[in-house]
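Below is one structure, written out as structure tokens; comments come after it.
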Amino acid sequence: MDRLDDTDERILAELAEHARATFAEIGHKVSLSAPAVKRRVDRMLESGVIKGFTTVVDRNALGWNTEAYVQIFCHGRIAPDQLRAAWVNIPEVVSAATVTGTSDAILHVLAHDMRHLEAALERIRSSADVERSESTVVLSNLIDRMPP
């Protein structure tokens, strides 16, 4: 798909803000008919711009009250695919990325409490060639949003 135009971006912004809005409601906001909005949304779905629709649930309501960012330092060099394979089946790891700097990767980890976090960290450290890790526990989230 070519670069999104301003109208596509406005449609995406409306969907991000009001996911349950009808095509007619979105069309009213972006000055298009409901069928025109539907065509654009369908095109963005087919091209992979929109990856799907989901429900966002407050993690605290599900008991995931402890959050940490974990820097991972590995022995020697390790391929990103190996790191992904080591952590993809650990449900507490909600995101993982390779990074620049002294660490090899950073993980975003959720847990029910500190004991659960400690158990998750043990599984994380034992599942790859990890030399050491440094964890930073989140006290409060100040900003949590999607990009504009």
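Placement of Cβ uses the backbone N, Cα and C atoms for every residue, glycine included.
Taken from Swiss-Prot, the feature domain 'HTH asnC-type' applies to 4-65.
A coil conformation is recorded for GLY52 (mutagenesis position) in the three-state DSSP classification, outside any helix or strand. In this chain, no residue six or more apart from GLY52 (mutagenesis position) has a CB-CB distance below 8 Å. Annotation of the mutagenesis experiment GLY52 to Ala in Swiss-Prot: Catalytically inactive mutant that lacks both DNA and ligand binding.
Other Cβ atoms within 10 Å of the Cβ of GLY101 (mutagenesis position) number 7 in total over all chains. For the mutagenesis experiment GLY101 to Thr, the note given by Swiss-Prot reads: Increases DNA binding affinity by forming high order protein-DNA complexes while decreasing ligand binding.
Here the Cβ of ASP104 (mutagenesis position) has 21 other Cβ atoms within 10 Å, regardless of which shown protein chain they belong to. The DSSP secondary structure for ASP104 (mutagenesis position) is coil. While the structure shown retains the original residue, Swiss-Prot records the mutagenesis experiment ASP104 to Ala with this note: Reduces DNA binding affinity and does not exhibit amino acid binding.
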